Amino acid sequence: DVPSANANANNQRTAAAKPQANAEASS
C-alpha cells in the first residue's frame, strides 16, 4: 500500500503546515 502511505504522509504534512500558515497570516 505504498500510494496510501504517501497520501497519509502528505495529509499529515499539510495538516502540520496549516497552523503555521495561520500564525504567519495573523502576525
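Backbone N, Cα and C atoms are what each Cβ position is placed from, and that goes for glycine too.
Residues as originally present; substitutions not included.
According to Swiss-Prot, the protein carries these features:
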type    : residues    : note
VARIANT : Val2 to Leu : In 30% of the molecules
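Around the Cβ of Val2 (variant position), the number of neighbouring Cβ atoms within 10 Å comes to 6.
In the three-state DSSP classification, Val2 (variant position) falls within a helix.
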